[in-house]
Amino acid sequence: MAAGKFASLPRNMPVNHQFPLASSMDLLSSRSPLAEHRPDAYQDVSIHGTLPRKKKGPPPIRSCDDFSHMGTLPHSKSPRQNSPVTQDGIQESPWQDRHGETFTFRDPHLLDPTVEYVKFSKERHIMDRTPEKLKKELEEELLLSSEDLRSHAWYHGRIPRQVSENLVQRDGDFLVRDSLSSPGNFVLTCQWKNLAQHFKINRTVLRLSEAYSRVQYQFEMESFDSIPGLVRCYVGNRRPISQQSGAIIFQPINRTVPLRCLEEHYGTSPGQAREGSLTKGRPDVAKRLSLTMGGVQAREQNLPRGNLLRNKEKSGSQPACLDHMQDRRALSLKAHQSESYLPIGCKLPPQSSGVDTSPCPNSPVFRTGSEPALSPAVVRRVSSDARAGEALRGSDSQLCPKPPPKPCKVPFLKVPSSPSAWLNSEANYCELNPAFATGCGRGAKLPSCAQGSHTELLTAKQNEAPGPRNSGVNYLILDDDDRERPWEPAAAQMEKGQWDKGEFVTPLLETVSSFRPNEFESKFLPPENKPLETAMLKRAKELFTNNDPKVIAQHVLSMDCRVARILGVSEEMRRNMGVSSGLELITLPHGHQLRLDIIERHNTMAIGIAVDILGCTGTLEDRAATLSKIIQVAVELKDSMGDLYSFSALMKALEMPQITRLEKTWTALRHQYTQTAILYEKQLKPFSKLLHEGRESTCVPPNNVSVPLLMPLVTLMERQAVTFEGTDMWEKNDQSCEIMLNHLATARFMAEAADSYRMNAERILAGFQPDEEMNEICKTEFQMRLLWGSKGAQVNQTERYEKFNQILTALSRKLEPPPVKQAEL
């Protein structure tokens, strides 16, 4: 624009003197401008290329006196000191005008101010001509989520302190800005009693665990999870921000331009923002962007991590703006000269005589996105111990080795280390080829291709020769020796005759439940019975009340070990399962039916315990005694038996909403069985919480556990098939992902240590003689027939649980009716 308007004017003037701007009349006059015009008698230069006009009155000292506009004829004023670095640098000095405005100019060791000013004028001219675009961008910011700070107009981003003070004019006005002296923090600026005040918003990090933390914000008293919530509280309640100042905020000062414009207007680094701040209502005086490498580097280093505006310019294969071409070219040149600017994530291959390296292109546009392999001769190597976000230190051609990387400070989830049982070959899973394993005995050898090199293996695969693997993953192939191979059956299993002649038998996929209520022969129940028969409920309650809690726990443990296939597993069952224990089977895909059976028994037991409490037709004291007995059985299951599976079922029954709402019953328990109530509150409930958070290894010795906690694992694996009263409590926790990882790691340990659980159960049940009647009421089939009847026991699990949940709610309200207001609602 300037080149077209002033192309006819001379441009070969000397530049070693400082000249003022002259008007268009001076160009036509033959008189010397020194006699009539003073250097301080002109206003600011217009940013649209028009010529300056003469100003009447006392002449202020302005920044436009220090440089000349492109295309104007300069007139000499006085000799100028030559700088050793540049011929036309500007003297750096702040000046005060009559309004107290502070103007700070650039470093003298920069480029020509004329070129920079024209560039700034063009950008400002383009920005001024697109108000609709800025308005639309501002509306998009304000339509973000209410918890996003950018969606609130009273947030002004990184504006200087002086600018924020000028924006608040009346008592109660406020805005929130970024702290320039403490990046990452926020400051609330307000006016109270005709005085601008600044309050730093205290930021506190609450570390919940090693991997999770929560950030809270506060002034003096109450803390909030977000800054918008803090502002809403103080504005809505007219609460003083501090007791000392008594400042109250109620009138927000809203921004009228997007945050991007404010950021470009004032700069991003604290030092630059203070030097180039716009003061006292002069939005047309903007900080000039530096074209030097130091300015570009400073802006890049001081950007916040979440700044998406700057990331747009750094990504992709094309430059974001052609105006910054020289900046990027200088940055590219610096990057090639200094090792500290090596791109993260790639290595420069060492130069050798055998590899020709092509020179870098002369184009200033360079790629900052993905880097394709330009030459097949250059081999890209990736270090195995590389960390995400680790900067490279020098090229590979250096003689000195790189120092070891610093440990990562970001917390991450750690999987518990596997026990020594994982090193045993019997505990490892292997990939079996039925066609190959069928013809191989104990002494059979692998084909020669399997013992040779990878090339021979590929050759055999092309010839369709059978191999020991089906997948395309390459495994290490061991030489022929006396050690056991992972694809061969274990020696101990071979001696027991699990597989005849070493042949592989495909595991049996079970599709029918092991619980058959209609085929169950009971001493108490007729062939066909109705649900919740009163006589059967009383008989089961008498057996439960008259037996010792430890005896009841032993019967429950014995039945759990058979259902989970920890004890009483025959050779035929092992052959059908493909593994030796049900604890390992529930982690495998074909263990679907066993997982359903485990869920069935757990939920049926919990419902049965709840019915034992709610179905009592006796007095309040009888219900309190039943509660006490159940808590004692839970203690025995936890301490003596090590049966965490049934322990969780009893705790689930006690924590049902239909049970916890019985305030009179729990009060009677505390009065009559104080020690039992304390034991439940202080020991059982915290222990149950630790179990469901996957931290049982910290409070339970492994050698004391006979049946581990199974429900979190089987519930996760069968979530689409079975649901009971929504998700579990641990899944609603803030640390649910870490808890799930703990449960999955525990499942791996269960599969590895299945033999240890079996030996613990055999040791605990040694010499145990079960009672026939007590043993029957502990069976799942009896409980299903008692609760749902002979016909209802065949209905789908989900439907049965939903209907019985309504029955439990009705029984609970019958024992202790809700208040009248709740009943009316």
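A Cβ is built for glycine as well, from the same backbone N, Cα and C atoms used for every other residue.
This is the original sequence, none of the listed changes applied.
Summarising the annotation, Swiss-Prot assigns domain 'SH2' to 154-253.
Quoted from Swiss-Prot for the published mutagenesis ARG177 to Lys: Abolishes localization to focal adhesions. Reduces interaction with PTPRA. ARG177 (mutagenesis position) counts 22 other C-beta atoms within 10 Å of its own C-beta, drawing on all protein chains shown. DSSP classifies ARG177 (mutagenesis position) as strand under the three-state reduction.
Look at Swiss-Prot and you will find 548-818 tagged as domain 'Ras-GEF'.
LEU744 to Glu appears in Swiss-Prot as a mutagenesis experiment; the accompanying note says: Weakens interaction with BCAR1. Counted within 10 Å of its Cβ, the other Cβ atoms near LEU744 (mutagenesis position) come to 16, all protein chains included.
In the three-state DSSP reading, ARG748 (mutagenesis position) counts as helix. For the published mutagenesis ARG748 to Ala, Swiss-Prot gives the following note: Abolishes interaction with BCAR1 and SRC.
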Original post:
Once the chains shown are all counted, how many other Cβ atoms turn up within 10 Å of the Cβ of ARG748 (mutagenesis position)?
Top reply: 16
**OP:** Work out how many Å separate ARG177 (mutagenesis position) and LEU744 (mutagenesis position) at their Cα atoms, rounded off.
**Re:** 45
**OP:** Please average pLDDT over the domain 'SH2' (154-253) for the predicted structure.
**Re:** 89
Original post:
DSSP helix, strand and coil counts for the domain 'SH2' (154-253)?
Top reply: 17 helix, 35 strand, 48 coil
